[in-house]
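Peer 1: Feature list, courtesy of Swiss-Prot:
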MUTAGEN   Thr35 to His  Lack of activity
MUTAGEN   Thr35 to Ala  Almost no change in activity
MUTAGEN   Ala88 to Gly or Ser  Almost no change in activity
MUTAGEN   Thr275 to Ser  Strong decrease in activity
MUTAGEN   Glu322 to Asp  Strong decrease in activity
Amino acid sequence: MSTPSARTGGSLDAWFKISQRGSTVRQEVVAGLTTFLAMVYSVIVVPGMLGKAGFPPAAVFVATCLVAGLGSIVMGLWANLPLAIGCAISLTAFTAFSLVLGQHISVPVALGAVFLMGVLFTVISATGIRSWILRNLPHGVAHGTGIGIGLFLLLIAANGVGLVIKNPLDGLPVALGDFATFPVIMSLVGLAVIIGLEKLKVPGGILLTIIGISIVGLIFDPNVHFSGVFAMPSLSDENGNSLIGSLDIMGALNPVVLPSVLALVMTAVFDATGTIRAVAGQANLLDKDGQIIDGGKALTTDSMSSVFSGLVGAAPAAVYIESAAGTAAGGKTGLTAITVGVLFLLILFLSPLSYLVPGYATAPALMYVGLLMLSNVAKIDFADFVDAMAGLVTAVFIVLTCNIVTGIMIGFATLVIGRLVSGEWRKLNIGTVVIAVALVTFYAGGWAI
């Protein structure tokens with residue numbers, strides 16, 4: 001006779017195809033917790049950035065958790081992929097500093113712009129345009145995007161703990177930070193520990209490292225302190241003003257605002273699409289043609305999350321590259337994403353706990369994932385010289401410009417021009433050329449973020 005737990009495990013396994021994809025329920029939950037810890041910083045960073053632009057931080061905190069929670073749960077249930085949704089940091093910065101502070105657009109109009117961006121983004125996804133872009137993504141550029149994102153993660157993590165800093169002097173743009181600081185030492189030691197644990201195939205090695213460093217930080221770092229467990233979420237500021245449903249769609253249709261909406265859409269299309277492709281590839285969730293399994297559902301969920309963001313008062317949403325931390329921990333199904341979503345909904349009431357995980361506890365995980373993504377170099381076909389070089393150009397300029405879309409644009413342009421100059425124009429397809437022209441025009445017109 002089967003026990004209730006066995007039946008539960010069986011139903012989970014059947015729904016999420018856990019065994020079929022070579023995983024276990026425990027492995028998926030650990031992967032989800034790993035991803036959550038790697039991206040929980042967003043509930044602090046996003047309210048802080050939008051708060052500088054006049055958004056009520058407490059209300060933004062709630063909205064950020066709702067977007068990440070519900071978006072990730074839908075991704076898991078519908079697309080069955082280990083991809084976590086959250087408010088995109090780059091698009092949050094654009095919303096706060098360019099739209100509101102730079103163009104002096106009101107908060108309701110900015111939220112209307114986010115909503116319109118989400119609607120256009122969803123139309124592009126639902127009509128198959130995003131899938132078409134993925135089908136016309138050259139192999140070199142696709143693998144180069146994965147390499148570039150890996151390098152980008154390494155730079156983000158190293159800069160976040162002060163290992164690499166902006167050069168205060170003339171010369172190169174970056175410089176070595178203070179190597180002897182506690183965050184830097186903990187990050188590098190943590191990276192080495194993760195590598196050792198992964199070599200030994202210790203289950204949940206990344207998660208154990210994050211928890212271990214957090215405990216060390218709580219003991220020795222005065223900036224990490226226990227301030228309680230529970231806190232009731234607030235949907236409005238101290239004056240009772242709520243962001244939910246406060247968007248001004250008609251204001252966002254103003255000709256002055258529309259170019260910014262289109263810039264958000266173009267950036268999201270290529271940034272998020274490249275991220276989803278890279279993380280799915282890292283998790284071996286591509287079919288025999290190199291396309292994402294149930295990719296259409298993932299792309300639509302990703303875009304619809306931005307519609308929800310505009311309604312509840314948050315920044316545009318996107319799949320987080322930190323999802324790769326979960327796939328590195330073994331996540332292969334939507335149960336990973338659902339775990340992330342449930343944890344974000346719980347953190348609504350446990351917000352003090354989010355401050356117990358310092359940046360230097362998650363930095364080693366991001367560094368390790370970045371290193372893993374560099375393995376995409378081995379997937380590049382160097383027998384096709386132009387395609388291979390375009391891929392490497394994509395990778396290098398993603399990290400040099402700190403912008404995924406810019407790297408993809410330069411990679412596409414390099415491929416098309418390289419094919420023409422080398423006499424290999426017959427290898428080009430119309431889709432690749434159209435995307436290259438669209439991206440170059442987007443940048444030449446000054447609309448890029």
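Backbone N, Cα and C define each Cβ position, glycine as well.
Relative to the rest of the structure, where do these features sit?
Peer 2: According to DSSP, Thr35 (mutagenesis position) is assigned to a helical segment. Summarising the environment of Thr35 (mutagenesis position), the number of other Cβ atoms within 10 Å of its Cβ, over all protein chains shown, is 33.
Long-range Cβ proximity for Ala88 (mutagenesis position), meaning a same-chain Cβ under 8 A and a gap of 6 or more residues, is found for Ala268, Asp271, Ala272, Ala315, Pro316, Ala317, Ala318, Tyr320.
When Cβ atoms from all protein chains are considered, those within 10 Å of Thr275 (mutagenesis position) total 24, not counting its own.
The Cβ of Glu322 (mutagenesis position) lies under 8 Å from the Cβ of Thr35, Ala38, Met39, Ala84, Leu366, Val369, each of which sits 6+ residues away along the same chain. DSSP assigns Glu322 (mutagenesis position) to coil, not to a helix or a strand.
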